[in-house]
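Note sheet for the following structure.
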Amino acid sequence: MHLRTLHFLILIGIFIGGQTLGCMKKVCGNNAKNDFRRCPDTDGSCGNYHTERTSGEIIDGVDVRCHLGEPIYAPIEGEMYFWRPYGGKREKSCADQGVRIEGTGQWQGYAVHISSVKLSFFGGHVEAGDEIGEALNRYCFNDRGQNDVEPHVEIRLYKEGRLIDPTHHLQNCMCTGQICESNTRNVLLGDPFKTDKRYNGVRGWDVECQMIDDDDEDSPRAPMIYSPIAGEIVGRIRLFTDSNGAYTGCDNDGIFIVGIDDWLGFEARLYNVKARADIGFGRKRIIQGEPIATRLACENSPDSVFVEIRFEGRVVNITDIITAANCKTPNFPVF
C-alpha cells in the first residue's frame with residue numbers, strides 16, 4: 001500500500017474516534033451529555049457555574065451528575081496527577097481525593113480538576129475518554145442532610161492558570177474543531193475575522209496550515225483539511241476567470257459546505273483547498289471533522305487556508321467557535 005494512502009487511512013481512523021477541538025468527552029458513567037445536578041437542588045444549592053453550593057460558597061466550577069462508584073473518564077488529553085481537593089483536612093479525608101489533568105495537544109494551556117474521585121492509577125499520560133477511576137461520595141464527611149443532594153463530581157477548568165466557565169465545553173458544544181491537519185489548535189495568522197484581498201475581499205479567518213514533512217517521504221506533502229461543520233452539499237469555489245471566461249490556475253480553487261443538523265442555516269467556505277477526488281461534489285453526507293480536502297500546494301500557495309462562515313446567507317463572526325475560546329451555540333437572528 002502506498003505510504004500516503006496508508007497515512008490517509010490512519011487519518012480517517014483518527015477522525016472516527018477523535019474529539020472536536022474545544023469539546024470535552026463525557027466525564028461520568030452513563031451521563032453522556034454531562035448533565036449537571038439540579039438547580040435548585042433539594043437544599044437550594046446549585047451545580048451550575050458561579051453559583052452557590054451547599055456550603056454557601058460561590059464556586060467557579062460545575063457539578064456533573066454522577067453516582068457513587070460510577071466510572072470517571074478523562075474529559076481531555078494530558079498529564080494526570082493526584083490532587084487533594086480539601087487540602088489534606090483530616091475531617092474530610094474520605095472525600096479528599098481528586099485528579100488534575102494538565103492538557104496537552106489541543107488542550108495545551110488548559111487544566112481540569114475533578115473531585116471527588118478514587119483513581120485507578122496516580123499519574124501518566126491520558127487520552128480523552130480514558131477511564132481513570134470511580135466517583136466518591138463528596139458528602140461522606142457530613143451527615144446534615146446533604147445526602148439528598150444529587151450525587152455528582154465537581155469540575156473546574158483553568159485556561160493559562162485562570163478559572164473559566166466549562167459549561168459549553170461540556171454540554172451542547174458547538175466549536176468547529178481542528179481545520180488543518182498541521183494546526184491542532186486553529187492558530188490564526190493576523191487578526192481574526194479580517195478581510196482578505198486574495199479571495200475577492202471575503203471576511204473570515206486565515207488559519208495557519210503548514211506543509212507536512214513525513215519521515216517516510218522525500219518531499220513535504222499537503223495537509224488534510226477537515227470539515228468545520230456537518231453538511232449535506234459540497235460545492236466548488238472558483239474565484240477568477242481568464243479573458244475567455246475560463247477558470248484557470250493552480251491556486252484558483254476552494255470548496256463550500258452547506259450545513260445540516262446543529263449547523264442548519266450555516267455555510268462554510270474554504271479557500272486555498274482542493275476537494276478530495278473520491279468525495280467529489282453534489283449532495284452527500286459530510287460529518288463534522290471529516291477529511292474533505294487538502295491544502296493547495298501551488299508555487300505561490302500561502303501556508304494557510306482561509307475560512308468564511310455564513311448564516312442565512314450573511315457573513316457572521318464566530319471567532320470564539322473557530323478558536324474554541326467558547327463553544328456556546330451562537331444566537332444569530334434568522335433573516
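Just so you know, glycine gets a Cβ as well, placed from its N, Cα and C.
Mapped onto three states, the DSSP output places ASP63 (Zn(2+) binding site) in strand. The Zn(2+) binding site annotation in Swiss-Prot covers ASP63, and the record cites similarity to another entry as its basis.
Remark: HIS67 (mutagenesis position) has GLY29, ALA135, PRO151 as non-local neighbours, by Cβ distance under 8 Å and separation of at least 6 in sequence. Annotation of the mutagenesis experiment HIS67 to Leu in Swiss-Prot: In gk660807; does not cause defects in the formation of the somatosensory dendritic arbor of PVD sensory neurons.
Sequence-distant neighbours of ALA74 (mutagenesis position) (same chain, 6+ residues apart, CB-CB distance under 8 A): LYS25, MET80, ILE101, VAL126, GLU127, ALA128, GLY129, ASP130, ILE132. Here the residue is the original one, but Swiss-Prot notes a mutagenesis experiment at this spot, ALA74 to Val: In gk751884; does not cause defects in the formation of the somatosensory dendritic arbor of PVD sensory neurons.
In the three-state DSSP assignment, the secondary structure recorded for ILE101 (mutagenesis position) is strand. Quoting Swiss-Prot on the mutagenesis of ILE101 to Thr: In gk609178; defective formation of the somatosensory dendritic arbor of PVD sensory neurons.
Listed in Swiss-Prot as a mutagenesis experiment, GLY103 to Glu is described as follows: In wy953; defective formation of the somatosensory dendritic arbor of PVD sensory neurons. Secondary dendrites that extend from the PVD neuronal cell body are disorganized and fail to form 'T' shaped tertiary dendrites, and furthermore no quaternary dendritic branches are formed. Counting every protein chain shown, the Cβ of GLY103 (mutagenesis position) has 20 other Cβ atoms within 10 Å.
Other Cβ atoms within 10 Å of the Cβ of GLY133 (mutagenesis position), summed over all protein chains shown, number 22. Swiss-Prot documents GLY133 to Glu as a published mutagenesis change and attaches the note In dz203 and gk606935; defective formation of the somatosensory dendritic arbor of PVD sensory neurons.
The number of other Cβ atoms within 10 Å of the Cβ belonging to VAL153 (mutagenesis position), over all protein chains shown, comes to 25. According to Swiss-Prot, the mutagenesis experiment VAL153 to Asp carries this note: In gk864764; defective formation of the somatosensory dendritic arbor of PVD sensory neurons.
Mutagenesis annotation in Swiss-Prot: ASN244 to Lys, described as In gk808537; does not cause defects in the formation of the somatosensory dendritic arbor of PVD sensory neurons; the structure shown retains the original residue.
In the three-state DSSP assignment, the secondary structure recorded for GLY259 (mutagenesis position) is strand. According to Swiss-Prot, the mutagenesis experiment GLY259 to Glu carries the annotation: In wy935; defective formation of the somatosensory dendritic arbor of PVD sensory neurons. Secondary dendrites that extend from the PVD neuronal cell body are disorganized and fail to form 'T' shaped tertiary dendrites, and furthermore no quaternary dendritic branches are formed.
The local packing around ASP262 (mutagenesis position), expressed as other Cβ atoms within 10 Å of its Cβ over all shown chains, amounts to 13. ASP262 to Val appears in Swiss-Prot as a published mutagenesis result, with the remark: In gk762721; does not cause defects in the formation of the somatosensory dendritic arbor of PVD sensory neurons.
For the mutagenesis positions GLY103, GLY133, VAL153, ASP262, a Cα-Cα cutoff of 10 angstroms around ASP63 (Zn(2+) binding site) retains VAL153. You'll find the Cα of VAL153 (mutagenesis position) roughly 28 Å from the Cα of ASP262 (mutagenesis position). Classification of ALA74 (mutagenesis position) by DSSP places it in coil, neither helical nor stranded.
Taking the C-alpha positions, the distance from GLY103 (mutagenesis position) to GLY133 (mutagenesis position) comes to 18 Å.
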